[in-house]
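A.B. asks: Please see the structure below; I have some questions.
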Amino acid sequence: MSDLVNKKFPAGDYKFQYIAISQSDADSESCKMPQTVEWSKLISENKKVIITGAPAAFSPTCTVSHIPGYINYLDELVKEKEVDQVIVVTVDNPFANQAWAKSLGVKDTTHIKFASDPGCAFTKSIGFELAVGDGVYWSGRWAMVVENGIVTYAAKETNPGTDVTVSSVESVLAHL
C-alpha cells in the first residue's frame, strides 16, 4: 500500500482529457473532440472514485488482463458498491484511449472514462510512473480508491509488464 492512503486526494492543478462515448455513437468510427477535466473537480463532484493506471492502450496485459475486469464489473461497482466513476489513466492521447475503450466494448462513459495524462504529469506526481526510456515515462500499473476526497486504497504493481494483482478490480473490490 502507498503512503497516499488516508490522505486527501492530491489533485493539485492536474487535468486529464477524455472523449465521451454514448450509446448512439459507440459503434461508430467517428470521434468527438476531447473534454478536459480537472482532477479536483472530478473528485469533489463524486463521492466514490476508482482510478487505475495502465501502461499503454492496446498493450497485451492492459487489454487482456487488467482493464476488462473493470468493464466487466462496472455494473456491480456502480449499483452495489456505489462507485460514481472509474477512471482508466494512460499517457496515450485521448483519441487512442477512445478507440481502445470502444475496442473493449465500452458503450457509455457515464461511469467509466479513459483518461489521458499528458506528459505523465499527474501519475508522476503520485509516484506511480514507469520509466521506459531516456526521460520517457508511462503510467505504471496501479489502482486507487478515493472516497469523499480521501484516498482509502492505493497500490502499484512491482512488475507492471505482466502483473495484475494489487491493481486488479478484484483487489479494489476487496477494499471497498
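Cβ atoms here come from the backbone N, Cα and C positions, even for glycine.
For all the noted positions, this structure keeps the original residue and models no substitution.
For CYS62, the entry in Swiss-Prot reads active site, cysteine sulfenic acid (-SOH) intermediate. Per Swiss-Prot, the feature domain 'Thioredoxin' maps to 9-176. For CYS31 to Ser, Swiss-Prot lists a mutagenesis experiment annotated as follows: Abolishes catalytic activity, but does not impact URM1 conjugation. Under its mutagenesis entries, Swiss-Prot includes LYS32 to Arg with the note: Prevents urmylation of AHP1. What Swiss-Prot notes for the published mutagenesis of CYS62 to Ser is this: Abolishes catalytic activity, and completely abolishes URM1 conjugation. In Swiss-Prot, a published mutagenesis experiment is listed as CYS120 to Ser, annotated No effect on tert-butyl hydroperoxide consumption.
Help me understand the surroundings of these features in the structure.
C.D. replies: On its own chain, CYS62 (mutagenesis position) has ALA54, PRO55, ALA56, THR90, ARG141 as residues at least 6 apart in sequence with a Cβ closer than 8 Å to its own Cβ.
For the recorded site, CYS31 (mutagenesis position), the DSSP three-state label reads coil. All chains included, 14 other C-beta atoms sit within 10 angstroms of the C-beta of CYS31 (mutagenesis position).
Cβ environment of LYS32 (mutagenesis position): ILE19, ALA20, ASP25 lie under 8 Å away, each six or more residues apart in the same chain.
A helical conformation is recorded for CYS62 (mutagenesis position) in the three-state DSSP classification.
For CYS120 (mutagenesis position), applying a Cβ distance below 8 Å and a minimum sequence separation of six or more within one chain yields VAL91, GLU129, TYR137, TRP138, SER139.
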A.B. asks: For CYS120 (mutagenesis position), which of the three DSSP-derived states applies: helix, strand, or coil?
C.D. replies: helix
